[in-house]
Amino acid sequence: MSSPLLTLNNGLKMPQIGFGCWKVDNATCAETIYEAIKVGYRLFDGAMDYGNEKEVGEGVNKAIKDGLVKREELFIVSKLWNNFHHPDSVKLAIKKVLSDLNLEYIDLFYMHFPIAQKFVPIEKKYPPNFYCGDGDKWSFEDVPLLTTWRAMEELVEEGLVKSIGISNFVGALIQDLLRGCKIRPAVLEIEHHPYLVQPRLIEYAKTEGIHVTAYSSFGPQSFVELDHPKVKDCTTLFKHETITSIASAHDVPPAKVLLRWATQRGLAVIPKSNKKERLLGNLKINDFDLTEAELEKIEALDIGLRFNDPWTWGYNIPTFI
């Protein structure tokens, strides 16, 4: 079983269904990645900030060594964290990523957020998360996004990265970046679920030839274990009457409806699971179609509910306002 492929604006192929590495426990990560490759996953969406790239690399390299897959058949993703936006820091970041993954290159490198924090040396704290080197004090770095992007373009030219992309960007920032870039973003990764559809942003990205990957496809479910305050105020999508009724009509689990709603509209998805049967089930989401009426019913659930918002991190960062 394998995922359908999407053709990026640089001609490279990207699996439409991948495995998201966010919150995958370090203790079981390598084994989980290995098992995911065994059942057919080829795209692994990771990040510096996830703190598990060494384990992801262990799983990937074991699968390659055991002959389950060739490196060129995989699509490995990482993301540049906020503390590494200075051009010199971008080079340090990719070296760290490749070292942790034990790979010579990655297939896609996102700018994780359009936020430049103060640089924190790797040996001091890694991943730094929201630490800026001075207790709880938040410090920005005076580095424009285009400056960071040009340093990322150099990674492509040097063969360390095949494609570069953007994550958590709004339309105006994308437009500004396109005015000055040499290499256009190949992919935009955004929070996307029925409570936060962002149709105009998706339409704009598509008109610019930028593929869209959805994260947190299950909405509040992704944030339950983080004790996110907004989770308490909304119905889980797995139990929402609209989703469950559509799932019953197709005799599939609610999760499959949520993922198919995205892929049927051309988006890529990156769900995760530690259970083999769910891993396989998530790969098979394109074996049925939702009706136009069902697609519209799901989209009608949109209430603009964003869970991953830097403004709520305690530092009033104006990413989405």
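Placed from the backbone N, Cα and C atoms, the Cβ positions cover glycine too.
Taken from Swiss-Prot as is:
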- Tyr50: active site, proton donor (ACT_SITE)
- His112: substrate binding site (BINDING)
- 167-168, 216-225, 272-282: NADP(+) binding site (BINDING)
- Lys272 to Arg: Increases cofactor specificity for NADH over NADPH 50 times (MUTAGEN)
Cα separation, Lys272 (mutagenesis position) to Phe223 (NADP(+) binding site) (Å, whole number): 13
CB within-chain contacts under 8 A for Tyr50 (active site, proton donor), separation at least 6: Cys21, Trp22, Lys23, Val24, Pro127
Mapped DSSP class for Arg278 (NADP(+) binding site), helix or strand or coil: helix
List of residues, in chain order, with Cβ under 8 A from that of Lys272 (mutagenesis position) and at least 6 apart: Phe19, Gly20, Cys21, Trp22, Lys23, Val24
Around the Cβ of Pro220 (NADP(+) binding site), the count of other Cβ atoms that are within 10 Å: 21
Where Lys272 (mutagenesis position) sits in the secondary structure, as DSSP reduces it to three classes: coil
Intrachain C-beta neighbours of Ser167 (NADP(+) binding site), sequence separation six or more, cut-off 8 angstroms: Lys79, Tyr110, Met111, His112, Phe113, Leu188, Glu189, Ile190
DSSP state at the residue listed as 'substrate binding site', helix/strand/coil: coil
Tertiary neighbours of Gly281 (NADP(+) binding site) (same chain, Cβ under 8 Å, six or more apart): Pro253, Ala255, Lys256
